[in-house]
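Annotated in Swiss-Prot:
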type	residues	note
DOMAIN	169-247	domain 'Toprim'
MUTAGEN	GLU175 to Gln	Strong decrease of primase activity
BINDING	GLU175, ASP220	Mg(2+) 1 binding site
MUTAGEN	ASP179 to Ala	Decreases binding affinity to DNA. Does not affect primase activity
MUTAGEN	ASP220 to Ala	Decreases binding affinity to DNA and primase activity
BINDING	ASP220, ASP222	Mg(2+) 2 binding site
MUTAGEN	ASP222 to Ala	Decreases binding affinity to DNA and primase activity
Amino acid sequence: MSFQMKYDIRLRFEVEGIVEKTDVIGAIFGQTENLFGDEFDLRELQDKGRLGRIIVEVKTKGGKSEGEIIIPSNLDRIETALIAAMVESVDKVGPYNSKFELIEIEDIRAEKLKKIIERAKGILSSWSKEKSLDIKEVINEISSAVKVGEITEYGPERLPAGPDVDKDPNLIIVEGRADVINLLRYGYKNVIAVEGATSRIPETLINLSKMKKTVIAFLDGDHGGDLILKELLSNNVKIDFVARAPIGREVEELTGKEIAKALSNMMPLTQYLKKVQEAEQAIAKNVIAKEEKPIQSETTQQVVQITLPQNILEEIKKLPGTLEGVLYDNNWNLIEKVQVRDIIPKLEAYEDNKVAYIIFDGVITQRLLDLASQKNIKMIIGARIGGINKRPQNVDILTFTDIISS
């Protein structure tokens, strides 16, 4: 789901040593993590579109580094101010002492808001001439209409939910708060989120599911969705049907038509699990990785012969189910191990030609491919390939299945 940003947080910084952009970004993420819980985790906020990409400009002079940072924010004023204060608290970049100071928080909507206000005044003025207007009555009507679709909190765990989770005989289970908001937007009010649980499913949800006539698990079309379903079942949550977003897509970003299509294509749980098991068995029959074995990556124009070192083949076999990725240089030397959700911001921060190969337990998307092409990355090996409209000529892409079945 994409949001229009409301504010630009602008800060200046000084570091008592020579550092790069990646060092500054790493310090910001590392030193603000868990300060105020997951709700204000910068990576989570970026994943949900509530914060934009952190822009860093660095200059070095006399053995020191200084520069400016811009953090686009779609949070409210109080939350945006809190993010600014969190970043100001960063006092180390790498081994060096540092100082971060807020320059300003710019309201990038200000001019647009002024025009809207002036236009609203004109509309109200002309409307008043035509008909006597009780403005309090209008406000009350609008307020009542909005409250119908407002998100609620359910149970002692305060799970994000729609207003009808108690009274509707059917229940839709999704992963997170953003998924609930999106379904509410299109009129689905019997929805509740597990809030991304991957080790402990809330007891409230387990009990609620057993009270319902029909329970649908509606999950993202990626490996994360697979893990959530596994946890739901292992915690004895009643699931009757499984619906999935298209491969590589998230429930929170689907349109009304896409949501309706996904739900209409839902499968009974037993049928869905049988389908998954058959797919896993087909892959398991071919789990053989030979040392230095050439792997073919086919495109519509050519067949590229690729040789993978034995240690890379071993690494690929370890990755499924970890939601992790590995970045390598041109000689297959390890650069960094990262979480799948951090791959794009990490690549954005690296200089061109720094990373040559990426192996990760995730979906290869158009956005990742475009960025890889821009950064001159040679090859990406992922768990699956998502909806790709255009394949860059300079990037080879493979899946784990391509490797282990060769």
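Each position is counted from 1, following the chain as shown.
Backbone N, Cα and C atoms are what each Cβ position is placed from, and that goes for glycine too.
Every residue here is the original one, so none of the noted swaps is modelled.
Values in this document were obtained by computation on a predicted structure and should not be read as measured data.
Here the features listed in Swiss-Prot are painted onto the structure.
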residue	record	Cβ contacts under 8 Å, 6 or more apart
ASP179	mutagenesis position	VAL191, ALA193, PHE218, GLU250, VAL251, GLU252
ASP220	mutagenesis position	GLU175, ILE228, ARG244, ALA245, ARG249, GLU250, VAL251
ASP222	mutagenesis position	ILE247, GLY248, GLU250, GLY362, VAL363, ARG384
Helix, strand and coil totals (DSSP H, G, I; E, B; other) for the domain 'Toprim' (169-247): 29 helix, 18 strand, 32 coil
Other C-beta atoms that fall within 10 angstroms of the C-beta of GLU175 (mutagenesis position): 25
The domain 'Toprim' (169-247) [mean pLDDT, rounded to integer]: 87
